[in-house]
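Enquirer: As annotated in Swiss-Prot:
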MUTAGEN   ALA499 to Val  Streptolydigan resistant
MUTAGEN   GLY500 to Arg  Streptolydigan resistant
MUTAGEN   MET501 to Ser  Not streptolydigan resistant
MUTAGEN   GLU502 to Val  Streptolydigan resistant
VARIANT   HIS482 to Tyr  In rfm2103; rifampicin resistant
Amino acid sequence: MTGQLVQYGRHRQRRSYARISEVLELPNLIEIQTSSYQWFLDEGLREMFQDISPIEDFTGNLSLEFIDYSLGEPKYPVEESKERDVTYSAPLRVKVRLINKETGEVKDQDVFMGDFPIMTDTGTFIINGAERVIVSQLVRSPSVYFSGKVDKNGKKGFTATVIPNRGAWLEYETDAKDVVYVRIDRTRKLPVTVLLRALGFGSDQEILDLIGENEYLRNTLDKDNTENSDKALLEIYERLRPGEPPTVENAKSLLDSRFFDPKRYDLANVGRYKINKKLHIKNRLFNQRLAETLVDPETGEILAEKGQILDRRTLDKVLPYLENGIGFRKLYPNGGVVEDEVTLQSIKIFAPTDQEGEQVINVIGNAYIEEEIKNITPADIISSISYFFNLLHGVGDTDDIDHLGNRRLRSVGELLQNQFRIGLSRMERVVRERMSIQDTNTITPQQLINIRPVIASIKEFFGSSQLSQFMDQTNPLAELTHKRRLSALGPGGLTRERAGMEVRDVHYSHYGRMCPIETPEGPNIGLINSLSSYAKVNRFGFIETPYRRVDPETGKVTGRIDYLTADEEDNYVVAQANARLDDEGAFIDDSIVARFRGENTVVSRNRVDYMDVSPKQVVSAATACIPFLENDDSNRALMGANMQRQAVPLMQPEAPFVGTGMEYVSGKDSGAAVICKHPGIVERVEAKNVWVRRYEEVDGQKVKGNLDKYSLLKFVRSNQGTCYNQRPIVSVGDEVVKGEILADGPSMELGELALGRNVMVGFMTWDGYNYEDAIIMSERLVKDDVYTSIHIEEYESEARDTKLGPEEITRDIPNVGEDALRNLDDRGIIRIGAEVKDGDLLVGKVTPKGVTELTAEERLLHAIFGEKAREVRDTSLRVPHGGGGIIHDVKVFNREDGDELPPGVNQLVRVYIVQKRKISEGDKMAGRHGNKGVISKILPEEDMPYLPDGTPIDIMLNPLGVPSRMNIGQVLELHMGMAARYLGIHIASPVFDGAREEDVWETLEEAGMSRDAKTVLYDGRTGEPFDNRVSVGIMYMIKLAHMVDDKLHARSTGPYSLVTQQPLGGKAQFGGQRFGEMEVWALEAYGAAYTLQEILTVKSDDVVGRVKTYEAIVKGDNVPEPGVPESFKVLIKELQSLGMDVKILSGDEEEIEMRDLEDEEDAKQADGLALSGDEEPEETASADVERDVVTKE
């Protein structure tokens, strides 16, 4: 026997074929959500309040400070919030201090700042009763970026951009004449020296001394028309504020507020970190030849001679001195924006581009600025300009914008913080205004603060942001993947149309950080990604992945694990996880395949710095659930990963025989299972609850503690209408530990993810029924409910106040027989357990009709019976087409009972209908390797091919689906599954480290099967064996959420479009089938004139003709002549509206009037006979318009 047994949870053992031992446990998979939100509550909010306080009025004698904040308890628990359609939130209270500096009076007060949505334990938010997920966003990190460009004449140049978190952009570029320009905030370009003069380096000589003599700077100075700081300031002011009279003072304050005001310009922590890293002098000194001697200023020791090359060793020796002041220069700008001294660090080197090697260039760094300074400084601007000139001389590197070192994640916490900042800044404006209006002596903090803008901005974010999404709850894996999704779209991100090929492509820095496989097919490919299984996000928002440290002295792999970001990893050589190690942790082979900056190289073992943690650190959680992934083509693996998320939870789930070992972790972390929070002993187990008695260890003794009650969800409707049901998997007396699974969620079995079923599959054709990937299935799977799923649909009806009086929910409905009311209770609401079909009543409701001028008889009736005789119309809730089933639950909310309802609604009734859907022809199924198909035929069991022992197989797949798709994983799974079934075991074959071909053969032989795993099959119809032996085995097949019941649709008559009078389209509108231009050609080609005529007239938009035809069919008469289509009349009206005089002439040149085209009688009839299902809103709308016109006259 190969492989070793591994325990997954309490109930499942799998034989694992992994050769590489796990050195690191998988992290909690939804940590990206929970930890980010926790940061927001602990620090993010505090940062916001510190940024905004104190708010001072215009005179400066009132000041408002935010001291502290606290969150209260949520009003309703999670489940109740969902039921009541409210937001799961807690009240935010802030302690505010108002100081009056004139009188010295201090007022403290607690102010309520609105209800704040709280994250549930599973990483979701409940907003208005719906479960939502905030997706993390991938954006460009604030920093300074340099990139090369080639103009149309083939001349090389450079561009640079300083991108802040918020504030004005600064861009540098070269032109064809080697002049360097700057753009401030996307305005017209100026020579870069204008900006330097405006900063306070007014003369040409000052600029040359600062940057260093070079031809590019000379060209730029020649182009620059300003001679001093004042003129430069005026020039910049004219660009930024065209049309306003420029003055030097205005220009100074404008430039100062644009760049040096922390409220206007923010780099954030990450921007300061990136800029300090990029503009540090050491990166540009590596491997360069010094043009000056470096001396330790304290001891006078010579560290490096002039002309010496700074290799890695020399640079490491010089580095500590660089930090401590070698090359520091203090500059005193005057006459410009900057009034304080500026500290820079500069060192002279020889230009590598100069052939003679005599040209000296100046390398300027920003002398490391503290992390607290979040705005840009003059030193940053000068260093970035210096870097740009250095690039022109071949010193420094350009940046790769798609590298994950330059892209960062904004998770929930930061997105919320940005939104909260918008609300607070709006509130700040209001506070200032109120300070100046109200009486300063009697004022309180509560009167100053208006919390509306804060609440509005939070509501707007959760309700309508592109990143706040309705959770995909089809199954636990879909839920988990949605929480780990990374999107490059959204506010401040990319748009689908503008995103090019490069952004979407797989980049080497994605390794271990973003999954190269899981991404949608279609317009979003590459823009929406998934976090890799081991990845974490650091405090700057960069994605880190873990590596095992290799000790540089001994060359052994240590137990220490370092999390590296993409740009840190670029400095190291990393070995693969499958590099062979001895027992000591030393590499066995002399030369090792390793990665360095995206290149795969073979290096000697003493050059390796790190080693991968696990082979599956490359891929995401969903991709890691595909066994034999390494044998699949990546395009098909992508489909496999995506289709697992569409698996419908089955009535009887079953974990795969051939898994990867990820099933347990995915199921546990998804949030669908019930997890034990404290160790203890199970005391009682029911369908809806599990009770666990806690115990604590005290002096080595187990002491009983409290009793914890865990409630289970039973038959709840998920966001996607699938059935969400939890069932206990522990028994009374079990000892449970913290983190253990107490109850399975949907699509789980014994704690493992179970998306489908293990079925016996044969690769063979059968009378052409599996042409084009179609699937042939045995009727056994229908009879035994193997692929039966439960679906719950929610319908609601609300009784509102209308202009004509309130609507009423009642059993007393006009023109409805007693038979239709048999299942309604005395309130007019359907009873639980009733079976309903399409069109049945669910909730009886009547709406008052518009009162017209009454006749004498009606007035008499009114006088006798009072209001009873008021006309009402039936607006009851009925079962829509295809929505029949059994009433599972009814919920009634009444305004009188104190339920919170939207304004104008008096009563709300929700009806839940449950359907049990067996698998049927037309349903879509798939394996885990992208092998998808539609069921074309369900054969009786006796007609299916059978094995020599008489067992009929369950499913037949087309063998032609394998070779061209190159997903051989399915064949290996098939063989392994068959062996596992014979041996009665479950198997774990982890990705990139699973069972090899030899393992499969050995396992087959162990199970007593032939090595090729082929069998003789007999035809179920004749009993004859088929000509060739067939591959038969167990494959894990899932039923996808694309079910034929949801797509089936038919219409006889229904709603019509208002202008063209043609039927609407689509199932949702109960529309017709489109008969387009090409279909018309087809009928013309056949010469089917009458068919064509009725399709274009009575079946579409001949208003009178279709009514007559309907009547004729009902009465059994002959169908009348078609009339003129409505769209023809619309066409004429359109031409007339363009000012053309269009007339219709008969055959004898007589003009025909539009209204002559239909008889007066027919028109009346058409009005009288309203077809069933006509769109009511449209009728009433037109009627209202007419009525308005009459009253105005």
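Cβ atoms here come from the backbone N, Cα and C positions, even for glycine.
Every position carries its original residue.
Walk me through where these features lie, including what they touch and how far apart they are.
Expert: Cβ neighbour count for ALA499 (mutagenesis position) (all protein chains, 10 Å cutoff from its Cβ): 18.
Cβ neighbours of GLY500 (mutagenesis position) (same chain, under 8 Å, six or more residues apart in sequence): none.
In the three-state DSSP classification, MET501 (mutagenesis position) falls within a helix. For MET501 (mutagenesis position), no same-chain residue 6+ apart in sequence has a C-beta under 8 angstroms from its C-beta.
Non-local neighbourhood of GLU502 (mutagenesis position): ASP402, each in the same chain, at least six residues away, with C-beta under 8 Å from its C-beta.
For HIS482 (variant position), applying a Cβ distance below 8 Å and a minimum sequence separation of six or more within one chain yields VAL133, VAL135, GLN469, MET471, ASP472.
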